[in-house]
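Q: What Swiss-Prot shows for this protein is this:
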BINDING   HIS104, HIS108, GLU205  Zn(2+) binding site
ACT_SITE  GLU107  active site, proton acceptor
MUTAGEN   CYS119 to Ser  No loss of metalloendopeptidase activity under oxidizing conditions
ACT_SITE  GLU180  active site
MUTAGEN   GLU185 to Arg, Lys or Asn  Decreased metalloendopeptidase activity towards an amyloid-beta peptide derivative
MUTAGEN   GLU185 to Asp or Gln  No effect on metalloendopeptidase activity towards an amyloid-beta peptide derivative
MUTAGEN   LYS199 to Asn or Arg  No effect on metalloendopeptidase activity towards an amyloid-beta peptide derivative
MUTAGEN   LYS199 to Ala, Asp, Glu or Gln  Decreased metalloendopeptidase activity towards an amyloid-beta peptide derivative
Amino acid sequence: MWRCGGRQGLCVLRRLSGGHAHHRAWRWNSNRACERALQYKLGDKIHGFTVNQVTSVPELFLTAVKLTHDDTGARYLHLAREDTNNLFSVQFRTTPMDSTGVPHILEHTVLCGSQKYPCRDPFFKMLNRSLSTFMNAFTASDYTLYPFSTQNPKDFQNLLSVYLDATFFPCLRELDFWQEGWRLEHENPSDPQTPLVFKGVVFNEMKGAFTDNERIFSQHLQNRLLPDHTYSVVSGGDPLCIPELTWEQLKQFHATHYHPSNARFFTYGNFPLEQHLKQIHEEALSKFQKIEPSTVVPAQTPWDKPREFQITCGPDSFATDPSKQTTISVSFLLPDITDTFEAFTLSLLSSLLTSGPNSPFYKALIESGLGTDFSPDVGYNGYTREAYFSVGLQGIAEKDIETVRSLIDRTIDEVVEKGFEDDRIEALLHKIEIQMKHQSTSFGLMLTSYIASCWNHDGDPVELLKLGNQLAKFRQCLQENPKFLQEKVKQYFKNNQHKLTLSMRPDDKYHEKQAQVEATKLKQKVEALSPGDRQQIYEKGLELRSQQSKPQDASCLPALKVSDIEPTIPVTELDVVLTAGDIPVQYCAQPTNGMVYFRAFSSLNTLPEELRPYVPLFCSVLTKLGCGLLDYREQAQQIELKTGGMSASPHVLPDDSHMDTYEQGVLFSSLCLDRNLPDMMQLWSEIFNNPCFEEEEHFKVLVKMTAQELANGIPDSGHLYASIRAGRTLTPAGDLQETFSGMDQVRLMKRIAEMTDIKPILRKLPRIKKHLLNGDNMRCSVNATPQQMPQTEKAVEDFLRSIGRSKKERRPVRPHTVEKPVPSSSGGDAHVPHGSQVIRKLVMEPTFKPWQMKTHFLMPFPVNYVGECIRTVPYTDPDHASLKILARLMTAKFLHTEIREKGGAYGGGAKLSHNGIFTLYSYRDPNTIETLQSFGKAVDWAKSGKFTQQDIDEAKLSVFSTVDAPVAPSDKGMDHFLYGLSDEMKQAHREQLFAVSHDKLLAVSDRYLGTGKSTHGLAILGPENPKIAKDPSWIIQ
């Protein structure tokens, strides 16, 4: 996977927070792993390594142990923490000097087989032989990273063995280079009369990556700002340069870069360090001697005067104003990222300058009305040896470029003169405190990503983690010098000659020109071929296709057994209490480390149909327009000072036992430090009772930003949009899902953003509020520590008593609704007093008839996103478990080969969603009709039963790695709260998964997937297609 450096440019605040994944077993009452690690001493010799440093980092609840390998100089960092989700990564400094994508293609190819594991594609095969919680690889601008995580010690050793052998002893076969990188091959490999074309997984991945205008801008920004060395090229590969790479160059790059002396090893979690060191030394490092790698990235020579560049990109078919598609940014080179305190300071300074409606650049640029959103890579970017800061606007008219530049200069001058309000600095430091306390499930992955760039350039990763020290030093600097931050702005922005102004405008013929350049390159390559070369290409194509089609013997790979899977799920204890009369509140006591997580779910059943499309917009702006006596700026300030965020999002929740029944509503989510709980609940009270819908100008700004973000997200999420549309007509919930989250919503937001008079839309918001922001049809959930619960119950009760209730009961808009009690989650009524359980009010459509719809969304992309959906059965039906295993089996044993290896798409597969929709999909795919045919062949393959018990067991392991993914303390009990799933229901489903057999898989593949057995929906996002255009059964949009 390629990481465009600029796209990862998040400040320290976001890089350590870790998202909303799941976690399973946290034991914060014990710090055994940390205490064990503190027993190591400086100079200790362990399995060929020497301990260099042992440091406690209490703010992150971990102990850091730094080591060096004696014979090779390989560096090692172990972060001991009482977290069962253990992670390993190995990182190499990879510094390409051209845009052939050599580090990226190498990252793909090393995972295709190694000396100890010579079978083809051990990486993808291990996905099905492991209970890993994460497995992947990333190519950044100047390093390549190979991480995995798992909760199982035996699994950790298995995966470590595969990763070590892959990275240090790969086969690097020529056919694997052809498949993963690029090749010349006949359009139909078995027919030498068909034309020769470029193929390859990375080739197509990068063609897809550069359909994204933000990516194009980010890449050029880095290339132009840092032009002297490796940052001047595209590490992932420019599709027009990739065909210049040879197999010999690939092998040479591995020999010079993938050596222990150029490696950094990282482990995290509660598994013992000694076992890791022993295995790494014995299986890999003992076979090498130290070398001096010549991979150091030199400092960029500073400029003596600013520079300007103009570039072009493809048109945005979702632009709210076709005459406003220009992007401009001004960027400044900053100091070396290994100066950790300066990097920390500039990261915070960046947030003060650009984050939220109170920031100077938001006021000057976003609220100017000149553009739709900040330019890509806005803020601090610390992923290159020297960091950079960038700010600008996208969605502007070309004539406004100079205006934006002068606004940026003027804003810098104003900040130098006036500085920042104390409250904004406090809000920022409060945010860091929250993110140090918030426990994510993928914390090891967050940490390895956070330290990767600094460590890559020989900075001290442990110093980077000591956020407490840096915060204290930051406060001290501010105290000693109130103009500390203003002086930094003056030094790095006002007086900095290393300043780049980059502008990008659309060219209607951009993709056409790219295609012409590719065609010219192809023509040159083909014309240079001798008859012998052509014959060899044809034979190699047949050989590759033959190899891809052969059954693979993966017996050399280590594997867990189904018996290694835990037979039962851990019990989650919940209390449900009726509060303020009849509102159920679910309390889940968890080790949340002084944090409180509050959520509320409010039904949309009484909302008139014509208002439903506007619910996502309502949710997006609800916490951003002001409330009570607070205007939107004051509200933003209070939210940052008192909470870790407050948000609302529309949800369509399937019923667990009926396909035509669902729940519709809005989920309100928030988190805070326990000391701020009354303030957070008071903010919710004001938002519910007195939201402000009068700020027309700010509403316009928010609408434009939302529309721009949706349009920008299509290239990365095209397969999801295709799948949502394909499932639209299969269930009643599918249509609502399309309205809330599909291409319909993208297009609606585009239309709203284009409106000259936005008042009619603004007037809809109070109407939605009447149906949504009250105590009718609401339920709440709280996750906090047991000690916090009494205070929490009082604050939640005060909030619920403060919000309005309808004077008379509103009737649901849909005539058929059913009240469904949610079963208690921990057996019987032990934790749920009689009459206190959650009642879900579901919408039922008894007369619904699914029907087939085929949609082709025309997009100016050179690749496609394909989705086919099939209606099957709900969660509690025993067949649901069999279909879940079947989807994994079809992906691993058939679709991966057909769609990725043979077809050249970046990704593809099958999945069964909780709502009973079975989806076949592809991602960044050069094909359409051929992919749909592959979906059909996959069904035929499943019905033929050509899979073994070993295949079924591997599919079960893969499914259970998802089912048993870790759940964070903040998210425990959410399945029960949102979906009504009790522990007993989940255990029953677990037993159904264990019981899936060959016969059951054959039965469900025939019963649901065969032609004419169930209703199918199809959708494609991509360029024009003559075959589809001629087929009247397709709707083209």
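Note that Cβ sites are derived from N, Cα and C of the backbone, with glycine treated the same way.
Modelled residues match the original; the substitutions are not represented.
Buried or exposed, and what's around them? Tell me for each listed feature.
A: Using a 10 Å radius centred on the Cβ of GLU205 (Zn(2+) binding site) and all shown protein chains, the other Cβ atoms total 27.
Annotation note: GLU107 (active site, proton acceptor) sits in a helical segment as assigned by DSSP.
Taking Cβ-Cβ distances under 8 Å and a sequence separation of 6 or more, the neighbours of CYS119 (mutagenesis position) in its chain are GLY113, LYS125, GLN552, ASP553, ALA554, CYS556, LEU557.
Under DSSP, GLU180 (active site) is assigned to a helix (H, G or I) in the three-state scheme.
Non-local contacts of GLU185 (mutagenesis position) by the CB criterion (under 8 A, 6+ apart in sequence, same chain) comprise TRP178, LEU196, VAL197, LYS199, ILE537, LYS540, GLY541, LEU544.
Neighbour count (other Cβ atoms within 10 Å of the Cβ, all protein chains): 23 for LYS199 (mutagenesis position).
Under the DSSP three-state reduction, LYS199 (mutagenesis position) is assigned to strand.
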Q: Work through the binding-site residues one by one (HIS104, HIS108) and point out the residue whose CB has the fewest other CB atoms within 10 angstroms.
A: HIS108
Q: If one measures from the C-alpha of HIS104 (Zn(2+) binding site) to the C-alpha of GLU180 (active site), what distance in angstrom results, rounded to a whole number?
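A: It is 10 Å, counting Cα to Cα.
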Q: Out of GLU107, HIS108, GLU205, point to the one nearest GLU180 (active site) in space (Cα versus Cα); all of them are recorded positions in the record.
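A: Result for GLU180 (active site): the nearest of the recorded positions is HIS108.
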Q: Sequence gap of 6 or more, Cβ distance under 8 Å: name the residues on the same chain that satisfy this around GLU107 (active site, proton acceptor), in order along the sequence.
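A: Listed in sequence order, they are MET1, ALA137, PHE138, THR139, THR144, TYR146.
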